[in-house]
Amino acid sequence: MAGMSQRPPSMYWCVGPEESAVCPERAMETLNGAGDTGGKPSTRGGDPAARSRRTEGIRAAYRRGDRGGARDLLEEACDQCASQLEKGQLLSIPAAYGDLEMVRYLLSKRLVELPTEPTDDNPAVVAAYFGHTAVVQELLESLPGPCSPQRLLNWMLALACQRGHLGVVKLLVLTHGADPESYAVRKNEFPVIVRLPLYAAIKSGNEDIAIFLLRHGAYFCSYILLDSPDPSKHLLRKYFIEASPLPSSYPGKTALRVKWSHLRLPWVDLDWLIDISCQITELDLSANCLATLPSVIPWGLINLRKLNLSDNHLGELPGVQSSDEIICSRLLEIDISSNKLSHLPPGFLHLSKLQKLTASKNCLEKLFEEENATNWIGLRKLQELDISDNKLTELPALFLHSFKSLNSLNVSRNNLKVFPDPWACPLKCCKASRNALECLPDKMAVFWKNHLKDVDFSENALKEVPLGLFQLDALMFLRLQGNQLAALPPQEKWTCRQLKTLDLSRNQLGKNEDGLKTKRIAFFTTRGRQRSGTEAASVLEFPAFLSESLEVLCLNDNHLDTVPPSVCLLKSLSELYLGNNPGLRELPPELGQLGNLWQLDTEDLTISNVPAEIQKEGPKAMLSYLRAQLRKAEKCKLMKMIIVGPPRQGKSTLLEILQTGRAPQVVHGEATIRTTKWELQRPAGSRAKVESVEFNVWDIGGPASMATVNQCFFTDKALYVVVWNLALGEEAVANLQFWLLNIEAKAPNAVVLVVGTHLDLIEAKFRVERIATLRAYVLALCRSPSGSRATGFPDITFKHLHEISCKSLEGQEGLRQLIFHVTCSMKDVGSTIGCQRLAGRLIPRSYLSLQEAVLAEQQRRSRDDDVQYLTDRQLEQLVEQTPDNDIKDYEDLQSAISFLIETGTLLHFPDTSHGLRNLYFLDPIWLSECLQRIFNIKGSRSVAKNGVIRAEDLRMLLVGTGFTQQTEEQYFQFLAKFEIALPVANDSYLLPHLLPSKPGLDTHGMRHPTANTIQRVFKMSFVPVGFWQRFIARMLISLAEMDLQLFENKKNTKSRNRKVTIYSFTGNQRNRCSTFRVKRNQTIYWQEGLLVTFDGGYLSVESSDVNWKKKKSGGMKIVCQSEVRDFSAMAFITDHVNSLIDQWFPALTATESDGTPLMEQYVPCPVCETAWAQHTDPSEKSEDVQYFDMEDCVLTAIERDFISCPRHPDLPVPLQELVPELFMTDFPARLFLENSKLEHSEDEGSVLGQGGSGTVIYRARYQGQPVAVKRFHIKKFKNFANVPADTMLRHLRATDAMKNFSEFRQEASMLHALQHPCIVALIGISIHPLCFALELAPLSSLNTVLSENARDSSFIPLGHMLTQKIAYQIASGLAYLHKKNIIFCDLKSDNILVWSLDVKEHINIKLSDYGISRQSFHEGALGVEGTPGYQAPEIRPRIVYDEKVDMFSYGMVLYELLSGQRPALGHHQLQIAKKLSKGIRPVLGQPEEVQFRRLQALMMECWDTKPEKRPLALSVVSQMKDPTFATFMYELCCGKQTAFFSSQGQEYTVVFWDGKEESRNYTVVNTEKGLMEVQRMCCPGMKVSCQLQVQRSLWTATEDQKIYIYTLKGMCPLNTPQQALDTPAVVTCFLAVPVIKKNSYLVLAGLADGLVAVFPVVRGTPKDSCSYLCSHTANRSKFSIADEDARQNPYPVKAMEVVNSGSEVWYSNGPGLLVIDCASLEICRRLEPYMAPSMVTSVVCSSEGRGEEVVWCLDDKANSLVMYHSTTYQLCARYFCGVPSPLRDMFPVRPLDTEPPAASHTANPKVPEGDSIADVSIMYSEELGTQILIHQESLTDYCSMSSYSSSPPRQAARSPSSLPSSPASSSSVPFSTDCEDSDMLHTPGAASDRSEHDLTPMDGETFSQHLQAVKILAVRDLIWVPRRGGDVIVIGLEKDSGAQRGRVIAVLKARELTPHGVLVDAAVVAKDTVVCTFENENTEWCLAVWRGWGAREFDIFYQSYEELGRLEACTRKRR
């Protein structure tokens, strides 16, 4: 402060209000009087008084507003100033008055320099003081470059903050880097708090500046909080708290998120938040300087969800005296990391909902203080715990074991010596690196087997690891580096099949026992290495299953001396680290097998068996070398040469000359193809490394008609020799075009030599010149004018041209040299051994052996006259039989096949997704002969009429070829692939070769040019091979469909007099859909053209050889004539042309290297054209007719509807007629939107999402209804109007516009054609603006909905019912599309829009976005790629695929529905595609975790790599109509057990007991989690007969007539029983009956001798007294049943049930039921549902529709279900359960008597109460099987159950009344007219049922046993009856016209359970889950878990697809 005392603070720092409004005058006075400036008086400028007068004059001028005068005075003053100091003082005057111009003048012209000391009169300081931002900017920019005057900047900043100049503050901080946290100080001064920018801003009340500073690096300090408490609080409350509405339980309140982080707050004042404490949901106080907190944080914040206290100085949190003070029970996340806590606050243990706790980087020595933690519940919901970077030495099990939901634990960087014992929780991630762990617990696999994925125990002191670590089934990442491991557990016991990364680096692997390195170590052996002595070899081996999953393996820094052999089998490895193993000197050749390995670390290794130069090239080269060694690769010099060219050009002669060196004597016949071998020796003087090259020569000839067939012999990596006749000159050059285009189309990038023959026919004297000319012509064909390669043609340069004379043999030697030289330079791209030259390439020995085997097979078949093709299975067998075969995987087999194709050994066409790809042709000659049959057909009417042949006639041509019915599909695919026969309908094919080259009659006579004609010309640089054939086939399909539409409309429409009606044609790949439809008069088509005439016009398409711009070209011309000027036919044709090019010939959409498009469209002006038609001289046409470029039309169409022609500007041409496809004139008028009724804005708030290709989807309203508008934006370029006509920019914009119009048209057409409830409907279209309106999805996309719902649950985030419905609706939409031959191609959750999440709604989703959908046109689809991860593996460039690609994507969408996650397999498209093709799929979880067994199985079926194995959408739809699909959750195998018991109440656990005495054990299964929580826990004792859990007690009865009572506490095992009771007989069943008194109940134990023991229990403890009820005594004394009556036999009590609201207990007594009155504990009534020898086995009480109780019972002999009304004891219904197909059975329910009968004390055995089941007869005969005859009023009176005769009687017995009264009545089952079909539909796969019963040889008795009901379960308001065969009958009670009836509403049967034996028991757990247990002959048990659906759920399920069916039908009718 010393510096301050010498001079008073400047006026700037007077922060009080009275001095703050300082004017420039006062400021200037102060500036002048502020003391000596330190400058000497100027010698020239006069005295200081004069200077003062000058400055005063300047100021006065500024004050008057006379800036001009002030500037003159300033300039004058400058002239008189000598020093910079004086000039600086002058500069401060205009700076003070904000005169920017004068400031610039002084700085630039007068070179005034700005001083950098922050004095009061510094111009920058003055400008900052007065807030002149522009002046400040100018002044600071005048400073020299490197200068950074920080003191000046800080002074100006503090000043501007105090004065309130936000603009200056922003400029200083953001542009010039002033530090908001620095004090403003001058030289030799100390900082003062008032000069801190934030302090100054707050003190002077400049709130906006204070906030700006706080957001840009300023912080609160204690002075600010003390001196300005209220402003500070105001700032914190106003700017650092965000609001959002609170949940509905707090109406009107807003939730507050307090974000006070990174403010360096020294404390938090209670006053800041006490009044809002109940609204705070998020409190972030991280990165402050807090050492204490107010007591309200966090314990008193009742709504707090998230708390972040990280990065402070907290030693503890506020204490609490009792748990009552902790009211923040809703807390979900706490972050308290980077503090100074020594233990976690005990209050945390009361936060029962806490999910995430981060406490890393503290000083924790204990987790919690045990002595302070009292009556805590524990963090049962905690999912993530991070306590890394602390000082913990142990983790107490006491606390950890309460973390029941923990899935992530991080205890890295502590001092743990022991890892805690595992406990029951779903732990997924465990990190414990950098501790002092010496051992690990061995029970990890018990609790975490199916959960733990990521484990890190690196950098510890582990000497061994337990086997359990490698038995974690879900384990993906295991890091054990930096330990002391010398061995791993034996690999044969590992089960970690999903392990991806294993890091074992920096261990002791390979060291022997003494710890010394030895030459031969005990740790590893390699194959073939023998060991001496008896030493047991301990080998590091990895299990075989890791080859599918392990990707990264680190073995570096160990003591290995060999690479473990099993490492070489890990074929998925991508990274392998072997460095720093000093003993490792060799790499095994087997490493070469690892095809995916890209990182091989051999750092510091001396590898002796790989040459050094190869090691330098890196891992790829090393692996290639090892692979070649391993596979005994040999150099191969065999290649394929294909000689082609027009007929009779001298091909065969040329070949003979090359082979023999002389001209042939015999002329060869016209064979289509000849094959021969030729070896070419190295010419003298060649430097090539190979001695010779061997060719498999295919000489392809034959008549010109066979030219299309010959393309099928063109393959990659072959040398093509195109032969032509020089003597024919230019004509022959033109003919070369066909061959060159063909070669490039079928074998892109092939090497082609063009050889001219007949050289001797050119005169010698003109020869050189003539040859040069002809060569130029050939090159002009293949190269563009700029010299670059022409698109569509092979890469031919002058080096590839040669001439030869076959007579004089001139040029033959040169040709040999050329062939040898070219061959030696050909590369083998994509080889398994690495890129190498083709000649002399290394080929695995096994490939060569396979080649020999294939050739031998081909010769054998030739001898036997057998078919010359192999199926894929036959080829695989051939591979397997080849000696020393090492071809193991699919990719290697493909490489071998490629080699066979490249060498001419095989022909194979892998570019279809299935079918043709499964055939391998051995002999091209044979194949050619087969195809020749087709070409031998003449266009006779008998077989092929108009070039179209019926499929059966085409099949007839197969007879005798060897193609069978099984391979006919492949044959047809082959014909279509090479355009030999193209499908034009389901049963007919077009044979293009039969079409005439010109129309058969004069078409010009039919065409009269009139004013009603428009034309379109397509100019193409080349016409691709197959273009016309495919175009005509598509046209024929479309025209046929058009006729069909007309025919249907005639039938359907009553009166429609329009000539052009709506025609929905979804054409081609791009699914364009023109509405053009006419009635054809004549259709004429030929090889390159088609003409259709109709009333009032015609349309024609033909090839045109137009020669515009004197450039080679072909193309097509379209003419459309219409008297009514409806030119929609033009749109119809152009749609087809564009789509065909898009899908099959995309090369045409490219440009030449000089930028000219390969294809251009022109539109001749119709006005000029009509005028020209009047002329007679055709030569004038080109000059007189204007050709509009399509680009001009498109660009004009964006702005207006007319285009002007330069030849008649006064007569504009309407674009709607010229380019009808752009204006959608072929669409019905009703589809065009009225723009006046469309309300939409394109601001950001209205954007719903981005479509493909830059389209944007907006929220809008049309006619008052919300809609989604998809807008196609055409790019705008700056100054586009000024762009010259012919520029690249114009072309780019036109291309973009064309693309937009094209995609708009395609998608709108597609949507218009589709009408289905699960597909988004088109509302209308608009051209200006270019958009269409769709239905608006209220809830956005499925992806968004899933991501919002997936946070809370691990699987099925939308719940099972909604998930089922959504999956069903997607499948239904797909089935509809596939029925329409449309392949969606881009199905994913983003393209599925959600309408409703209410399961009761009929429609929940709709499919959208058909941007890349394709129509398959009977030929499959080609091209388009969907979204990586969803896209099927077979979609690759140039591969033809079918609708099964959508089923693959559907599988991925199912994955999303089940997991809530996207199917992520990587970030790069190539990486994802590779993984998918290898069969790698996203990991979901075990079925018992996911709990939607059928949907998961369907998902896996859909994403099968082979398309033919995927289901059809239609079959998926029918599968999902079975309720089993939705209700079956999972099965769980439980091993050998002896008894099963379930829990009562809300618990999800079931218990198995096994063994007896010392080996007795129990297993606890949690059915909710699908998890065995306790596995075979030992609990010695006698065999358990019965068990009951009541509250916290478990009662178990054993076979030694004892009851043991155990107390249940947490996870504690059952050790010693709390109490033991004796009983007179073995207990067979228990029942707990609550009593009115609190905490007391009765336990009834039914005994084997018929007694019932009653134990009163108070507070969990049974009283000493126990009473017995004797059934025998009651029967005799009360019900007068004699002792000799069969009903008095000692029957065990099998079932007991509490009835009549707990006032009675009904229990079984043989065939009868006895009723106990709970009040008096006496038997008061007997009921007789059955007759002896039947025994009641199950009793259950449920409520019926009116809410009254009914009791159901079941017996073991008659197998019938009896229903009693509980209050009247009246028998109401009986149903026989032994019906094989009970679905939709009904039985009457007797109405109640008005008065209940008096209590019956007698029981007559002859006439039991109610309807007796006395008349049941069971008969068995050979013919009829088992028959059960029941004489009662049931609709299931007669059932024959023989293996095959069950159905007919069943159907006969069914009367119409057995069907539901209405299709959608409550809990009804939909039905079809055909009962049998309908049964098939609802019985879980009727076919599978049939197979289970009918196809197994089963005697009648076994069959009837399978139909025996096992138990009755009351599930919600339904009765479920499981039967021994494994199916479950579901029965509901329903009203029907006043009366009640029972009906079987479903039969559930899971075929998956068949192998598990018979159903033995069942139970309902937690009221909503049904568990059935199955036992097989080995006493192995399996649990089947079902969703316990009630009537409501079944109702929703059935209605969902009934309603969808109804809506589909309505849509069809509407159309």
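Even glycines carry a Cβ here, placed using N, Cα and C.
Taken from Swiss-Prot, the feature domain 'Roc' applies to 632-826, supported by sequence analysis. Per Swiss-Prot, the feature GDP binding site maps to Pro647, Arg648, Gly650, Lys651, Ser652, Thr653, Gly669, Glu670, His758, Asp760, Cys806, Lys807. According to Swiss-Prot, the mutagenesis experiment Lys651 to Ala carries the following note: Loss of GTP/GDP-binding. Per Swiss-Prot, mutagenesis Lys746 to Gly is noted as: No effect on GTP-binding. Increases phosphorylation of RAB7A. Feature annotation from Swiss-Prot assigns domain 'COR' to 844-1036; the stated evidence is sequence analysis. Among the sequence features in Swiss-Prot, the mutagenesis site Tyr971 to Phe is noted as follows: Increases RAB7A phosphorylation, likely by blocking EGF-mediated inactivation. Among the mutagenesis experiments that Swiss-Prot reports, Ser1064 to Ala is described with the note: Inhibits phosphorylation activity and blocks activation by phorbol ester; when associated with A-1074 and A-1075. According to Swiss-Prot, the mutagenesis experiment Ser1064 to Glu carries this note: Phosphomimetic mutant which increases phosphorylation of RAB7A by 2-6 fold; when associated with E-1074 and E-1075. Here Swiss-Prot notes a mutagenesis experiment, Thr1075 to Glu, with the remark: Phosphomimetic mutant which abolishes phosphorylation of RAB7A and blocks activation by phorbol ester. Increases phosphorylation of RAB7A by 2-6 fold; when associated with E-1064 and E-1074. Looking at Swiss-Prot, the entry for mutagenesis of Thr1075 to Ala says: Inhibits phosphorylation activity and blocks activation by phorbol ester. Inhibits phosphorylation activity and blocks activation by phorbol ester; when associated with A-1064 and A-1074. Looking at Swiss-Prot, you'll find the mutagenesis Lys1270 to Trp noted as follows: Loss of autophosphorylation. Met1298 to Lys appears in Swiss-Prot as a mutagenesis experiment; the accompanying note says: Enhances phosphorylation of RAB7A. Annotation source Swiss-Prot lists active site, proton acceptor at Asp1386, citing sequence analysis. Here Swiss-Prot describes Ile1412 to Thr as a published mutagenesis experiment; the accompanying note says: No effect on GTP-binding but reduction in subsequent stimulation of kinase activity.
Where Swiss-Prot records a feature, it is marked here on the structure.
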{"residue": "Pro647", "record": "GDP binding site", "DSSP (3 states)": "coil"}
{"residue": "Ser652", "record": "GDP binding site", "DSSP (3 states)": "helix"}
{"residue": "Lys746", "record": "mutagenesis position", "DSSP (3 states)": "helix"}
{"residue": "His758", "record": "GDP binding site", "DSSP (3 states)": "coil"}
{"residue": "Tyr971", "record": "mutagenesis position", "DSSP (3 states)": "helix"}
{"residue": "Lys1270", "record": "mutagenesis position", "DSSP (3 states)": "strand"}
{"residue": "Met1298", "record": "mutagenesis position", "DSSP (3 states)": "helix"}
{"residue": "Asp1386", "record": "active site, proton acceptor", "DSSP (3 states)": "coil"}
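On the 0 to 100 pLDDT scale, the model's mean across the domain 'Roc' (632-826) is 86. Rounded to a whole number, the C-alpha distance linking Gly650 (GDP binding site) with Tyr971 (mutagenesis position) is 33 angstrom. In this structure, the CA atom of Ser652 (GDP binding site) is 23 Å away from the CA atom of Lys746 (mutagenesis position). Each of the binding-site residues Pro647, Gly650 was scored by the number of other CB atoms within 10 Å of its CB, and the largest score is that of Gly650. Around Lys746 (mutagenesis position), the same-chain residues six or more apart in sequence whose CB sits under 8 Å from its CB are Gln711, Phe714, Thr715, listed in sequence order.
Sorting the recorded positions His758, Lys1270 by the number of other Cβ atoms within 10 Å puts Lys1270 first.
Rounded to a whole value, the Cα-Cα separation of Tyr971 (mutagenesis position) and Asp1386 (active site, proton acceptor) is 30 Å. Counting only the Cα atoms, the space from Pro647 (GDP binding site) to Lys1270 (mutagenesis position) is about 56 angstrom. Cα of Asp1386 (active site, proton acceptor) to Cα of Lys1270 (mutagenesis position): a distance of 18 Å.
The C-beta environment of Met1298 (mutagenesis position), restricted to residues of the same chain at least 6 apart in sequence and closer than 8 Å, consists of Met1190, Glu1191, Val1194. You'll find the Cα of Lys1270 (mutagenesis position) roughly 59 Å from the Cα of Lys651 (mutagenesis position). Neighbour count (other Cβ atoms within 10 Å of the Cβ, all protein chains): 21 for Cys806 (GDP binding site). The two recorded residues His758 (GDP binding site) and Lys651 (mutagenesis position) have their Cα atoms spaced 11 Å from each other. Of all the Cβ atoms in the protein chains shown, 22 others lie within 10 Å of the Cβ of Tyr971 (mutagenesis position). For Asp1386 (active site, proton acceptor), other Cβ atoms within 10 Å of its Cβ number 22. Around the Cβ of Lys651 (mutagenesis position), the same chain contributes Ile643, Val644, Gly645, Asp699, Ile700, Gly701, Val723, each under 8 angstroms and 6 or more positions distant in sequence. Of all the Cβ atoms in the protein chains shown, 21 others lie within 10 Å of the Cβ of Ser652 (GDP binding site).
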